[in-house]
Structure formats: structure tokens, C-alpha cells
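Participant: From Swiss-Prot, here are the annotated features:
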- L109 to D: Prevents the ability to oligomerize and the interaction with MAPKKK epsilon (MUTAGEN)
- L112 to D: Prevents the ability to oligomerize and the interaction with MAPKKK epsilon (MUTAGEN)
Amino acid sequence: MRLSYVIVVIATSFLVTTEALSTNTGVQAANVVGPAQRLLRKHYTAAENDDDSEARALNTEKMKTMLKAGMTVDDYAAKLKLTDKIAAAANSARAMEKLGETLKMKKLLRYLNYVAEHTAV
């Protein structure tokens, strides 16, 4: 026998044993039966036309009257019931970041900035 025939026989047996020439057309994938509900995250935003939002908003006039009445930033934090939450979040940057996203904390920071701007050192 010639050497080329031996190589062809070896190559053929190799292809057969490794199933490289397999005729199996079965796809091994999950079958989709029907539409399924996807769990997507949705971030809700405040409505633009909310009537209560202006009543609860901390505007310049309210901050001015609070400062004239002698309300300190600590007093305002106590009024918003944030003192315990701030103390609890003081050791964790993640907790403080989460607290900073709340409406009450934003109000407190706005009042803090107002007091810092309008109080002489």
C-alpha cells in the first residue's frame, strides 16, 4: 500500500471518532414557548404637575423665615426626623449616598447651603 492511502485511512478514522462529520442537526438550545415577562428596572420620577410638590417645596421665602425664627440646621434635621438616619449612615459611604438621594436630605442640604450663604462668619 502506498503511504497516501494509509494517511487517508487514518484521517477518516479520526474524523469518524471525533464526530466532525456528524449528520446530527439537533440544536441544543432552550425552546421559547411564549412571551414571558421580563424583569426590567424602572426608575419612577416625580410628576411635573404635582400640586403637593409646590406646597412641600423648600423655597427661598420659607428658608428666610426659618432663619429669622432662629432655626438651626440641626433643628431642621430634627424636624425632618433625619438625625438618627444621619448618625446611622455616618460610618458607611454607601448608606450616606443612599440617604443623600432622599427628598428630606436634599431639603436639609439646601437649607444648610442657604444658612452658610446668609450667615456672617
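Cβ coordinates are placed from backbone N, Cα and C, and glycine is handled just like the others.
Values in this document were obtained by computation on a predicted structure and should not be read as measured data.
Walk me through where these features lie, including what they touch and how far apart they are.
Facilitator: Long-range Cβ proximity for L109 (mutagenesis position), meaning a same-chain Cβ under 8 A and a gap of 6 or more residues, is found for G100.
Annotation note: L112 (mutagenesis position) sits in a helical segment as assigned by DSSP.
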Participant: List the residues of the same chain that sit at least 6 positions away from L112 (mutagenesis position) in sequence and have their Cβ under 8 Å from its Cβ, in sequence order, or write 'none'.
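Facilitator: Within the chain, L112 (mutagenesis position) has Cβ neighbours under 8 Å at V73.
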